Amino acid sequence: MELGCPELLEPPEDIFSTGSFLELGFNGPASKVPVTRGLQKSEPDDFLNLFIDPNMIHCSETSPGRDSGVSEDPGSPAQQASSSPALYEVVYDSGTLQGTQREAGPTFGLISIQIDQWTPALMVPDACTVSGLPSDSHRHILPRVSTRAPAPPAAMPSCQHHLFLTDEEKQLLAQEGITLPSHLPLTKAEERILKKIRRKIRNKQSAQDSRRRKKEYLDGLESRVAACSEQNQKLQRKVQELERQNIFLMEQVRQLQKLTAQTSSRAAQTSTCVLILLFSLALIILPSFSPFQGQSEARPEDYQLHGVISRNILTHENVTENLESPVLKSKLEELPEAPTTNGSTKTHLKMRVKARPPGQIRGMVHTDEM
């Protein structure tokens, strides 16, 4: 492509005219554009080099009060754009300018051209596309025909947002045979599919978590069961040992009971024997200690018989005859020989019997026998 024709340096009137800008929704530029003043036909090396950077192409909506061109007329009406047409920034080399701009070094400028339905492939070949601008310390920027500030990040369209999918989401989409675009926005059907896939992934993760927790719980239970079984075995062995010790102690207790029974029976026998001996000794020794032993024996003369209330026993006539019998006589003779304290009384009675009648003798004998 030969860029030596000077006609390419002058923009056509139908594109940069005020009417065309008003139709596109922008304020028209001034009648005299400073870009057109300037290039010599004798300098073919400084012709316009057209570079279009795809990274500088962006979509934005025109604000209601923003001017699309450099206009000195304050009374020009501001119109709102009904749509968001594409805005392309063209980088050109203006070369050495005549008149007031005769400094050394080339100058560069930017022209913002709004194209409604043109495509970059029809405008500029791929060979003219570069990713950067040449750097130069002596650079002069020409006034723009149309200046436009870049849109803020919030106003940037969603076409620049990429859709990031995880490997698991990609795998599930591939299994279901569904392909999603890599850029946003998505349609409602695609959003539903993506939500469904993510819901499946969440359910899968929750199921895995529940299975993991269940496995951990079961492992903990198994370890506790093993520890409890081991402790139970130890306790069983200890119980068996204690049972053996208990049996041994019971045998010893039985033997001790037998020994204590024998010793207790022997002790009871000895104690009873000792008590019997003491009681017999007491019976033998106590009668010798009489309270009347220290007194003098009573004489027959000192003893006086007093009247005693006694029973009157009926006697038979044969009793008087029995008194004369030798048996009674022998008894009466034996009375003085008895070693008793009342021997004197019996002797006195015997002495008095002879002087009394037979009836009185029978009464005295009866009282003596009583």
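A Cβ is built for glycine as well, from the same backbone N, Cα and C atoms used for every other residue.
The average pLDDT computed over the domain 'bZIP' (193-256) stands at 94. Feature annotation from Swiss-Prot assigns domain 'bZIP' to 193-256.
In Swiss-Prot, the entry for mutagenesis Leu283 to Pro states: Lowers translocation to the nucleus. The structure shown retains the original residue. Under a cutoff of 8 A between CB atoms, and with a sequence separation of 6+ in the same chain, Leu283 (mutagenesis position) has no neighbours.
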Counts of helix, strand and coil residues, the domain 'bZIP' (193-256), according to DSSP: 64 helix, 0 strand, 0 coil
DSSP three-state assignment (helix, strand or coil) for Leu283 (mutagenesis position): helix
